[in-house]
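Participant: One structure follows; several queries about it will come next.
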Amino acid sequence: MAELSEQVQNLSINDNNENGYVPPHLRGKPRSARNNSSNYNNNNGGYNGGRGGGSFFSNNRRGGYGNGGFFGGNNGGSRSNGRSGGRWIDGKHVPAPRNEKAEIAIFGVPEDPNFQSSGINFDNYDDIPVDASGKDVPEPITEFTSPPLDGLLLENIKLARFTKPTPVQKYSVPIVANGRDLMACAQTGSGKTGGFLFPVLSESFKTGPSPQPESQGSFYQRKAYPTAVIMAPTRELATQIFDEAKKFTYRSWVKACVVYGGSPIGNQLREIERGCDLLVATPGRLNDLLERGKISLANVKYLVLDEADRMLDMGFEPQIRHIVEDCDMTPVGERQTLMFSATFPADIQHLARDFLSDYIFLSVGRVGSTSENITQKVLYVENQDKKSALLDLLSASTDGLTLIFVETKRMADQLTDFLIMQNFRATAIHGDRTQSERERALAAFRSGAATLLVATAVAARGLDIPNVTHVINYDLPSDVDDYVHRIGRTGRAGNTGLATAFFNSENSNIVKGLHEILTEANQEVPSFLKDAMMSAPGSRSNSRRGGFGRNNNRDYRKAGGASAGGWGSSRSRDNSFRGGSGWGSDSKSSGWGNSGGSNNSSWW
């Protein structure tokens, strides 16, 4: 990585599910042994698919080791998670026996880079400042132990090769175990997914499912009553969370399902009808299923909003409010609500007051900024020279995966074609791709079959792709927050990464924010950027939530004018809160964009 960084610095440029529906009178009964024929489908079709279409190998999330292979089914007097899943019987959790083939499919093998869990700088997380504010903040954990974590979850964490909790996990586990709501603000790549999955699953394994309402009719519409609901802004992030949930629900009574727009709803309905205890969903598709009467939220104990600020930016606020406030979801105070994101400006914190009760605000690290594990380089490149500059960069890079961001779908296609013609293994992902094409492209990139992924904003937030060593902003975004989240695709889980940006006079609207980001992360600020900053009008960085400063990571209850009385202790580790000096008005934002449609696919 150091060698690559030096080379950059010296560049001369300026539904195959076999687990059918189980009738109520047979639920919980031993089932006849059948061969599991839906192993992971790894058919590599080569690279002649051009722009990342159908030529790469299939990664069918509906088959393989997914729901049908090892999970599925409710059970009348008890609760079961399919043939190889555990059961909840007479108030006790009875895990299923271990299955070596299932473990290889779910957790991989230690040398497999696609199942990466930690990096060479993981111990550096011990030095990251953490601040937790609110009443009676629990002491953080320092290692994965039982208690407070459930024993089965600890076994699954070990199988996933997680050796120590990240800062957000150190606090989220005891906070949830103590029945508190949580707003967690943590840097990209800091383990937020485990931050909510670990405590939610641990408590679910201990307490079991809630009793379902009395049946009204033969099968009560085969309605699902999940214990936990996790909402995410995009189908890719939802699928990623689901993949992680499958690891940590292994051998347990909890059956995980995922639903999102852009794919046939019939397959998703069939999965839900077979039982759903933990539901990962995009807001639009979840609204659709609620309207169809296929899901009830009456038994929800845990509500998780991941990438909450992005969901609101995308116009999902009306849909989220409808789900949380207008349907049959367990009310505030009777459920636990967890909000996770890399940024939580004041207006989002104000909105959280409607969803959370007596919550703890957790700020981890340089929130709203970039990781110091990422080396950032900004190069001055005119538009007509970008392809040549890109080839120079790629020639200097030999290992790992490279993620290239462009602003338009047309440019994604054009640049991918150009790279393929230059004999690079490239694929693309953007909003005009079908869901299956996007999944195949991501699978090819994760596996290394394609070493270059050209992407629009569809892949900018939340996706955790191991071994991304280099992020290139071929086109800089107009918003500095988008820049932060783009480059956060590298340097994840303690690993080091390189981020390179092509800058020219057309990027004047991001000058001040970019300068501030580089300065905060102790990165070199090139002279042309300093000159551009001096001549740029105004003094505010261009952020869609501008006006509050970059590090909007403090509890608004501490801000001037907000009532902070009665919140009690504030536990701080290594540092104190930083932040702007004014939070602006406490008003509902009305400019979140169009919320129409439940397909959840039109925003790209």
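Backbone N, Cα and C atoms are what each Cβ position is placed from, and that goes for glycine too.
Substituted residues are absent from this model; it holds the original ones throughout.
What Swiss-Prot lists as ATP binding site is ALA186, GLN187, THR188, GLY189, SER190, GLY191, LYS192, THR193. Summarising the annotation, Swiss-Prot assigns domain 'Helicase ATP-binding' to 173-362. Per Swiss-Prot, the feature domain 'Helicase C-terminal' maps to 373-533. Quoted from Swiss-Prot, the note on the mutagenesis of PHE162 to Leu is: Reduces RNA-helicase activity about 5-fold in vitro. Under mutagenesis, Swiss-Prot gives PHE162 to Ala with this note: Lethal in vivo and inhibits ATPase and helicase activities in vitro. While the structure shown retains the original residue, Swiss-Prot records the mutagenesis experiment THR166 to Ala with this note: Reduces RNA-helicase activity about 2.5-fold in vitro. Under its mutagenesis entries, Swiss-Prot includes GLU317 to Asp with the note: In DED1-18; impairs BMV RNA synthesis; when associated with M-237. According to Swiss-Prot, the mutagenesis experiment PHE405 to Tyr, Met, Leu, Ala or Trp carries the annotation: Strongly reduces ATPase activity and strand displacement activity. Quoted from Swiss-Prot, the note on the mutagenesis of ARG486 to Ala is: Reduces ATPase activity. Looking at Swiss-Prot, you'll find the mutagenesis GLY494 to Asp noted as follows: In DED1-120; impairs protein synthesis at 15 degrees Celsius; when associated with D-108.
For each feature listed, report its degree of burial, its nearest neighbours and the pertinent distances within the displayed model.
Facilitator: Secondary structure at SER190 (ATP binding site), taken from DSSP and collapsed to helix, strand or coil, is coil.
The number of other Cβ atoms within 10 Å of the Cβ belonging to PHE162 (mutagenesis position), over all protein chains shown, comes to 22. Under the three-state DSSP scheme, PHE162 (mutagenesis position) falls in the coil class.
Within 10 Å of the C-beta of THR166 (mutagenesis position) there are 26 other C-beta atoms, taking all protein chains into account.
The DSSP secondary structure for GLU317 (mutagenesis position) is helix.
All protein chains shown were included, and the count of other CB atoms within 10 Å of the CB of PHE405 (mutagenesis position) stands at 25.
Classification of ARG486 (mutagenesis position) by DSSP places it within a helix. Using a 10 Å radius centred on the Cβ of ARG486 (mutagenesis position) and all shown protein chains, the other Cβ atoms total 24.
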Participant: Relative to the Cα of PHE162 (mutagenesis position), which of the binding-site residues SER190, GLY191, LYS192, THR193 has the closest Cα?
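Facilitator: Result for PHE162 (mutagenesis position): the nearest of the binding-site residues is GLY191.
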Participant: Which of these mutagenesis positions is closest to ALA186 (ATP binding site) if you go by CA atoms: GLU317, PHE405, ARG486?
Facilitator: ARG486
Participant: When DSSP states are folded down to helix, strand and coil, where does PHE405 (mutagenesis position) land?
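Facilitator: Once the DSSP labels are grouped into three classes, PHE405 (mutagenesis position) ends up as strand.
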Participant: With every protein chain in view, what's the tally of Cβ atoms within 10 Å of the Cβ of LYS192 (ATP binding site), excluding that atom itself?
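Facilitator: Total other Cβ atoms inside 10 Å, all chains included: 27.
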Participant: What's the CA to CA span in angstrom from GLU317 (mutagenesis position) over to SER190 (ATP binding site)?
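Facilitator: Cα-Cα, rounded: 26 Å.
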Participant: Do you know the mean pLDDT across the domain 'Helicase ATP-binding' (173-362)?
Facilitator: 89
Participant: How many whole Å apart are the CA atoms of SER190 (ATP binding site) and THR166 (mutagenesis position)?
Facilitator: 7
Participant: Near THR193 (ATP binding site), which mutagenesis positions out of THR166, PHE405, ARG486 have their CA within 10 Å?
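Facilitator: Among THR166, PHE405, ARG486, not one has a Cα sitting within 10 Å of that of THR193 (ATP binding site).
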Participant: PHE405 (mutagenesis position): which of the recorded positions THR166, GLY191, ARG486 have a C-alpha within 10 angstroms of it?
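Facilitator: Taking THR166, GLY191, ARG486 one by one, the ones whose Cα falls within 10 Å of PHE405 (mutagenesis position) are ARG486.
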